[in-house]
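**Q** Not my notes, these are from Swiss-Prot:
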MUTAGEN   ASP45 to Ala  Loss of RHOA interaction; when associated with A-185
MUTAGEN   LYS99 to Ala  Loss of interaction with NGFR
MUTAGEN   ASP185 to Ala  Loss of RHOA interaction; when associated with A-45
MUTAGEN   LYS199 to Ala  Loss of interaction with NGFR
Amino acid sequence: MAEQEPTAEQLAQIAAENEEDEHSVNYKPPAQKSIQEIQELDKDDESLRKYKEALLGRVAVSADPNVPNVVVTGLTLVCSSAPGPLELDLTGDLESFKKQSFVLKEGVEYRIKISFRVNREIVSGMKYIQHTYRKGVKIDKTDYMVGSYGPRAEEYEFLTPVEEAPKGMLARGSYSIKSRFTDDDKTDHLSWEWNLTIKKDWKD
């Protein structure tokens with residue numbers, strides 16, 4: 001049986017319903033301080049110095065200035081029932097993702113994992129923003145608060161809450177997703193586009 005494509009009216013209705021779920025928060029970020037400034041504050045207070053060291057680690061602030069402060073390295077769809085890994089290497093050719101598509105079985109539970117590094121300074125209020133399109137119509141916008149992170153050698157990983165893939169005949173098909181990793185200063189650390197195909201089964 002041929003898949004039934006959603007009409008423009010149905011897509012508009014989905015977009016309107018998702019628009020109602022979006023919430024805006026009046027939040028004013030605090031003034032940004034560098035790692036060096038934080039380390040210099042109350043440096044004669046031994047207990048505070050130890051606390052900051054535990055919080056920030058032994059940070060080397062003389063990192064290569066030519067390397068971006070935040071480097072987003074990968075996106076993974078975490079799904080226990082997937083037959084194989086669903087991963088994007090975000091350090092390579094981002095344009096190639098427009099020609100590929102993840103296959104996700106309808107109705108399964110999954111999470112999105114973003115892997116990233118912070119190289120020099122603390123970054124406040126990082127966010128992962130995702131716009132989802134179907135047949136050129138934006139049907140969903142989701143903002144995930146990632147939080148504030150300081151520099152370290154190891155990668156950080158952020159996991160979104162568990163979500164359920166859409167299901168049903170109208171939900172099956174291709175989706176285009178525009179992703180952006182930003183922060184309180186509205187710095188665009190990385191923007192990329194990728195595709196998702198909802199199918200009745202993993203290998204439909």
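Counting starts with 1 at the first residue shown.
Note: Cβ is positioned from N, Cα and C throughout, glycine not excepted.
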**Q** For LYS99 (mutagenesis position) and LYS199 (mutagenesis position), what Cα-Cα distance in Å is obtained after rounding to a whole number?
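**A** With the alpha carbons as reference points, the distance is 18 Å.
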**Q** Tell me, by DSSP, whether LYS99 (mutagenesis position) is helix, strand or coil?
**A** helix
**Q** I need the least crowded one of these mutagenesis positions (LYS99, LYS199), counting other C-beta atoms within 10 angstroms of each C-beta.
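**A** Selected from the mutagenesis positions LYS99, LYS199 on minimum Cβ neighbours within 10 Å: LYS99.
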**Q** What is the number of other Cβ atoms found within 10 Å of the Cβ of ASP185 (mutagenesis position)?
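**A** Here the count is 10.
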